[in-house]
Amino acid sequence: MDELAFGEAALEQTLAEMCELDTAVLNDIEDMLQLINNQDSDFPGLFDAPYAGGETGDTGPSSPGANSPESFSSASLASSLEAFLGGPKVTPAPLSPPPSAPAALKMYPSVSPFSPGPGIKEEPVPLTILQPAAPQPSPGTLLPPSFPAPPVQLSPAPVLGYSSLPSGFSGTLPGNTQQPPSSLPLAPAPGVLPTPALHTQVQSLASQQPLPASAAPRTNTVTSQVQQVPVVLQPHFIKADSLLLTAVKTDAGATVKTAGISTLAPGTAVQAGPLQTLVSGGTILATVPLVVDTDKLPIHRLAAGSKALGSAQSRGEKRTAHNAIEKRYRSSINDKIVELKDLVVGTEAKLNKSAVLRKAIDYIRFLQHSNQKLKQENLTLRSAHKSKSLKDLVSACGSGGGTDVSMEGMKPEVVETLTPPPSDAGSPSQSSPLSFGSRASSSGGSDSEPDSPAFEDSQVKAQRLPSHSRGMLDRSRLALCVLAFLCLTCNPLASLFGWGILTPSDATGTHRSSGRSMLEAESRDGSNWTQWLLPPLVWLANGLLVLACLALLFVYGEPVTRPHSGPAVHFWRHRKQADLDLARGDFPQAAQQLWLALQALGRPLPTSNLDLACSLLWNLIRHLLQRLWVGRWLAGQAGGLLRDRGLRKDARASARDAAVVYHKLHQLHAMGKYTGGHLAASNLALSALNLAECAGDAISMATLAEIYVAAALRVKTSLPRALHFLTRFFLSSARQACLAQSGSVPLAMQWLCHPVGHRFFVDGDWAVHGAPPESLYSVAGNPVDPLAQVTRLFREHLLERALNCIAQPSPGAADGDREFSDALGYLQLLNSCSDAAGAPACSFSVSSSMAATTGPDPVAKWWASLTAVVIHWLRRDEEAAERLYPLVEHIPQVLQDTERPLPRAALYSFKAARALLDHRKVESSPASLAICEKASGYLRDSLASTPTGSSIDKAMQLLLCDLLLVARTSLWQRQQSPASVQVAHGTSNGPQASALELRGFQHDLSSLRRLAQSFRPAMRRVFLHEATARLMAGASPARTHQLLDRSLRRRAGSSGKGGTTAELEPRPTWREHTEALLLASCYLPPAFLSAPGQRMSMLAEAARTVEKLGDHRLLLDCQQMLLRLGGGTTVTSS
């Protein structure tokens, strides 16, 4: 390290001597700068040339300003500085070259930048002030001098090559500086520092240690605090003989280059302020305040306050940036999920993110599975073709269609993959694991997809089918039928042949009118041989003409679609798309796809009334011909009489496919999903039926039976009542079709073979609706199958019949147990129908029949089990009831979610009756009564919510209300002493019921009275339960006897006078009669009994009735009471 040329003592002495001069000079400079800043117009020549320089550059001697004539001499300035400092200047080699990036510095055009002249020597000393930045003024604004309150503190900093600074401090723009970012506000340095403060700072430099020799050359660093603004200052020491004061306005748009600053990293952001000048002892010190970004300074030079403020700002900025990134990230995810939803389920669907991702995963798995099947099929077809020789392939192509693979022989899943459907934005997938309400497909924005990859290598090129394979239109068919009918009725050939034979004779007679009559007679005798030969020839010609017409209609007029041909590919494509649309619920689009599928098969639907009439007439004629087996045999020869067996098989398969599509369109029409009148629907039904019969063994018997039943539905719906006998014919054909092949009827149609179901279908008053109403007693089946809706109506009919057997049995029932046995029979049939019918469990596929898409109906099964349990309780068959407890305890979820209170009333009534009818409990627990009260509350809510409900609702409400009353009565009777004791002692009534039990009984009785106002059969139970309530309350027995007498006498006079009155008032049943006898014999006082032995006779009659009803436990009780009354004798039934 080189020795310094001066010491600290010399610097302090020099500064002390010049203190007074410095103070005076600084005051003058401040006044002059104030005058210049406030009145620029008073010095017009000061900002003119040669001071006005428009360019910026280095502040060294090479600057353009050095050539100005009014510049100071650099040599004189250097000599003065050396004389002043007292030693030569040592300039070591720089450690590293400074960066050359310019800093933003803009000069006013009227002010020339300060440039040292030849006699002026410039020494840049960078000073770094490390404080947080303050707001930055706009460029080009002239800043007035500011005088901060606190003095500027200059930290000790080593100065290389100088003993001290003469006065003031100055700075210039360092090289390679940049404007700080807009997010980091900077404040300008003060324009002019106060003289005392500046003088104090300069004096404090004398006590600092010099820099070591290894420091950067010509570089000094001074740390200060000026209004919390980071400033980099580089001083210029100027010595002149005369005082020259200049002030230069700077701007951020200009750039100033310097040699470099060792304490600043390259790229430091700076800000230029107004140029400041300081004159002291003939030396001019020009300074330019700069603003330096604190982030570019060394960490160890940052002040504590700067660190705290900088870290707070950094955290806020990082948090803001993090939030912005997170927002963009979430927005990107949401956009992609929305796009994925549009691809998977379409734009109309509303799903959450989880459901969209789940469906996308399911569809991806489906695509992977499909690709796997396609690869396997491709390998199979490749191996099949490789096994054939070239000769076989050529011969197969020459024979026509030899390489076609039968569509019927393939597996269903292979057929599905061979002709994939078109994919649109909302289509679901073919067989998603979520079954068919949640299927999805990928969106391609196009109407169709390319053919399946399974045919890329093995599919035979579609051959151009012959014209006869395309089929005939229905108008042409009807014209041929009319021609054949005319040939059989009008016999035009006979007239034609007769005219041809008689023409020669007539001609000869005309030319020989004057001839002899004997010759004419001879000529006529010669033509007699044609008279007996002409009729057979004419009829033979007519027969041949009719056979030709039939052959054209059935054999050569039927369109035959060969597998893998162009029409077949289009057909399967539209059919699979129709399956997807049906699964998605887009029924109009599905009908459109089915229409296109029929058009691809060469069977377009009629588009005008004339076409519709022709098509309907042709289908009627064809069905009549097929009933005669002529049309069916001819249809079996479709494609040509001399064709091979493979073509006939393809013809049957084509007829099967067309029949299935016609059948599905008919179902859509029946459910209101396809437009058209009754004639169009009848035409669809007949077309499906005729083609299904022509398909032969190519169609399954279940599908054929379903088509027959659909035709019977159409007869019942569209035809007048006089033609409803055709319904029986079609149902019989369906049953024969099933029994002929397998000997069994599909589960979904077994109820049609039952007498009750057959009678309901033929004679029932029902109708198929497009939007069936919601029901509590059965779930809806396939929404596009009318037979499923009829089956649902039949299940509800069975439940209603079972309830009516209890509520209003037939008046001619001689057997008392018949009402219960009939009800249990209906319920058993309902259980079997519920096991085989319900919501679809497979698919909505066009080819799927009802037999393959049925499932259990848990709702109907639950109601049937509940009703059966109540009937077993009324019969006092507790063992049979206990077997059904598990089925009733688990209520279906559909009934739990409903808002109607009737299912909850049924469930709590079952629980309450189960607790109260338990004969092992003599006393009632509060919990049992609480459940009973809850059931009563739900029942009252049900009566209030459905004042005009259906008959099945009222029958179920009557059953539940009667069950609660019977359960309360049974509990009260168990709490009584034995009836024999009461009778022996002649008591009139037993102990009364508690207030809680009596209040609950009155509430249920009020519900029964309210129900009886709209449901007449409930009136019988009102009389009996009202008499029971009076007995429980201990009321006057007179009114009780009248109420019991109504139930006793109505049974005796079954055909009494006033038949109209008897019909209006419902007749009591055997069960009600028995209950009235027991109540009268056990609880009425002896005064109300007409004869002494009447009580015993009443008990004997009750015992006989109970025996008919099958209540063995009550029969045993009656016999015990008779034993006590008769003194050891028993009374049996006679």
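Backbone N, Cα and C atoms are what each Cβ position is placed from, and that goes for glycine too.
Unsubstituted: the structure retains its original residues.
The domain 'bHLH' feature in Swiss-Prot is assigned to 317-367; the stated evidence is sequence analysis.
Every protein chain shown contributes to the tally, and the Cβ of SER331 (mutagenesis position) ends up with 10 other Cβ atoms within 10 Å. Looking at Swiss-Prot, you'll find the mutagenesis SER331 to Ala noted as follows: Weakly affects phosphorylation by SIK1.
Among the mutagenesis entries in Swiss-Prot is SER332 to Ala, noted as: Weakly affects phosphorylation by SIK1. Of all Cβ atoms in the protein chains displayed, 10 besides its own lie within 10 Å of the Cβ of SER332 (mutagenesis position).
Here the residue is the original one, while Swiss-Prot reports the published mutagenesis SER389 to Ala with the comment Abolishes AMPK-mediated phosphorylation.
For the published mutagenesis SER395 to Ala, Swiss-Prot gives the following note: Strongly impairs affects phosphorylation by SIK1.
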Tally of DSSP helical, extended and coil residues in the domain 'bHLH' (317-367): 43 helix, 0 strand, 8 coil
Segment confidence, the domain 'bHLH' (317-367), expressed as mean pLDDT: 86
